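Some notes on the structure that comes next.
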Amino acid sequence: MEGKKEEIREHYNSIRERGRESRQRSKTINIRNANNFIKACLIRLYTKRGDSVLDLGCGKGGDLLKYERAGIGEYYGVDIAEVSINDARVRARNMKRRFKVFFRAQDSYGRHMDLGKEFDVISSQFSFHYAFSTSESLDIAQRNIARHLRPGGYFIMTVPSRDVILERYKQGRMSNDFYKIELEKMEDVPMESVREYRFTLLDSVNNCIEYFVDFTRMVDGFKRLGLSLVERKGFIDFYEDEGRRNPELSKKMGLGCLTREESEVVGIYEVVVFRKLVPESDA
């Protein structure tokens, strides 16, 4: 398993930072814009002015500007890829911001982590599925989150939907011009037991190992740690609902109608939010 984790780390270390001009020319620009709009709305919904935020799997710091616009007071970014953390530091230095920033290169999903403080919001965008590599890894990741989330605080995430992927597998729709999913399945193994797959996304991810999210197990694990599920919604529904509620932001971010193939990529994912319960004595 360590070999696979190293492969994932090296994959993200190898991805070069692309300038805004290059991103705008990408064939996946509409997909990127849709994903960024969804993340911006998710941050708006669950982040208050002055909040402290722990961003797990922060990558190159692509959400820093979203948090600046949300008016947070402190940001702590953690990622397994050292190169990504260095790029995030550069991005933070070069932007106008009013909040404090800290970064740390660490595996927060498979290694015990204690930053010595709690946060109002913990975010995991397109990365928490890596916690499902083993049962032990998931347990460690969930304990890391519970340890660092303030009572009443929110854990917000975007993850691939196992249900969507398996439904497409049954229908034989596992790729288009933008993406490709390859299941690592042996003949005698039932689909319910398959834990991982290979994912490729044009201009972004190249045949990287990803893990299925066991939703029931995740909810049960967080429940034992005092976190309850407050929202679960597929990306397409979330995108359409928030587009109606935030027409100005939608226009500002250059959103348009997604093609069928673009929608297929966006529709792989879902929004999931947990809230840490407040002890009755503190309520």
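Cβ from N, Cα, C; glycine included.
Unsubstituted: the structure retains its original residues.
Database features, via Swiss-Prot:
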BINDING   N35, N36  mRNA binding site
BINDING   K39, G57, D79, D107, Q125, Y130  S-adenosyl-L-methionine binding site
DOMAIN    26-277  domain 'mRNA cap 0 methyltransferase'
MUTAGEN   R32 to A  No effect. Loss of activity; when associated with A-60
MUTAGEN   K39 to A, Q or R  Loss of activity
MUTAGEN   D63 to A or N  Reduces activity by 99%
MUTAGEN   K66 to A  Reduces activity by 80%
MUTAGEN   Y109 to A  Reduces activity by 83%. Strongly reduced activity; when associated with A-80
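Annotated features taken from Swiss-Prot, shown on the structure.
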residue	record	Cβ within 10 Å
R32	mutagenesis position	16
N35	mRNA binding site	20
N36	mRNA binding site	18
K39	mutagenesis position	19
G57	S-adenosyl-L-methionine binding site	24
D63	mutagenesis position	23
K66	mutagenesis position	19
D107	S-adenosyl-L-methionine binding site	22
Y109	mutagenesis position	27
Y130	S-adenosyl-L-methionine binding site	25
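The recorded positions recorded for this entry are R32, K39, K66, D79, Y130, and the Cα of Y130 lies nearest to that of Y109 (mutagenesis position).
Rounded to a whole number, the C-alpha distance linking K66 (mutagenesis position) with K39 (mutagenesis position) is 8 angstrom. On a Cα basis, D63 (mutagenesis position) lies 19 Å away from D107 (S-adenosyl-L-methionine binding site). If you take the C-beta of D79 (S-adenosyl-L-methionine binding site) and look for same-chain residues 6 or more apart in sequence within under 8 angstroms, you find Y12, L56, G57, C58, G59, I85, A88, F103, A105, Q106.
Note: the CA-CA distance between D63 (mutagenesis position) and N36 (mRNA binding site) rounds to 8 Å.
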